[in-house]
Amino acid sequence: MCTGLALETKDGLHLFGRNMDIEYSFNQSIIFIPRNFKCVNKSNKKELTTKYAVLGMGTIFDDYPTFADGMNEKGLGCAGLNFPVYVSYSKEDIEGKTNIPVYNFLLWVLANFSSVEEVKEALKNANIVDIPISENIPNTTLHWMISDITGKSIVVEQTKEKLNVFDNNIGVLTNSPTFDWHVANLNQYVGLRYNQVPEFKLGDQSLTALGQGTGLVGLPGDFTPASRFIRVAFLRDAMIKNDKDSIDLIEFFHILNNVAMVRGSTRTVEEKSDLTQYTSCMCLEKGIYYYNTYENNQINAIDMNKENLDGNEIKTYKYNKTLSINHVN
């Protein structure tokens, strides 16, 4: 599961982030990698050297960093979301192509490119390969949302047919089916409105709304990918932007909280609870990574620009899931 979101504030800042909906912890922490840093996979000997500094949520496996979402020093953000059934990775490298292991795709994007347009150009010759980070750890079925400080966003999906790159003017991504299906599905909700429905005369009977919100009657409320896509797309569009960036930051979290999963509400066939482990929000211009967790609603912030971008080591920040309460008496 998972939901991705990108939006622009009234002052022209760009916020990008996601809900991480998963039934288990993956030992995640916030990871900072300086520019010009060489990452070497001990298992398959593949290497990657960062052109740009990277900050995001992920895990380090045998000294090699992998990311669920993050951004780089140039204001390019990327998030990987579950994409079951439809995804089809290449089984082997293709000669003449840029072959990218699945686990490395997000880091490859953030380490090498400064804009969505640069990524789109590079993807014209890319091949996403089903090479795991380790023989004991299979790849996750993923598609990716990528956004930058120009406000442009794309979705990258590798299916049986080809590697698809969609322009994302909606600013939202969830899971399967494919992104173009979700966009077409928006047409089913053309009748939704943000304003209250006026009184209606049904023959001689006057019908009056009994409460606010009648304009969005029919907005889906379940946790399926299709319903979450619709709900976030409309809430994003309805959002009233504020003169204070801090308020828009809070609005970002409120939108994603509207599709956050409560423990027990969404159970897998194995009776495990799919829940929103964390919500992230990155200010792409400022280089600040904000997040809160299922156990702790307090917003945490890590500022990339307070780190040494030319450092010589990876730095991690502990994932904060300890409940914090502001006692006022």
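Glycine is no exception: its Cβ is also placed from the backbone N, Cα and C atoms.
None of the substitutions listed is reflected here, since the structure keeps the original residues.
Cβ environment of Cys2 (mutagenesis position): Arg18, Asn19, Met20, Asp21, Ile22, Ala79, Leu81, Asn82, Thr174, Asn175 lie under 8 Å away, each six or more residues apart in the same chain. Swiss-Prot lists Cys2 to Ala among its mutagenesis entries, and the accompanying note reads: Loss of both hydrolase and acyltransferase activities.
Here Swiss-Prot flags Cys2, Arg18 as deoxycholate binding site.
The active site, nucleophile annotation in Swiss-Prot covers Cys2 and is backed by a curator's inference.
DSSP assigns Asn82 (mutagenesis position) to a strand segment in the three-state reduction. Listed in Swiss-Prot is the mutagenesis experiment Asn82 to Tyr, annotated as follows: Impaired MCBA production. No change in hydrolase activity.
The taurine binding site annotation in Swiss-Prot covers Asn82.
The Cβ of Asn82 (mutagenesis position) has 18 neighbouring Cβ atoms from other residues within 10 Å, across all protein chains displayed.
Taken residue by residue with DSSP, Arg18 (deoxycholate binding site) is part of a strand.
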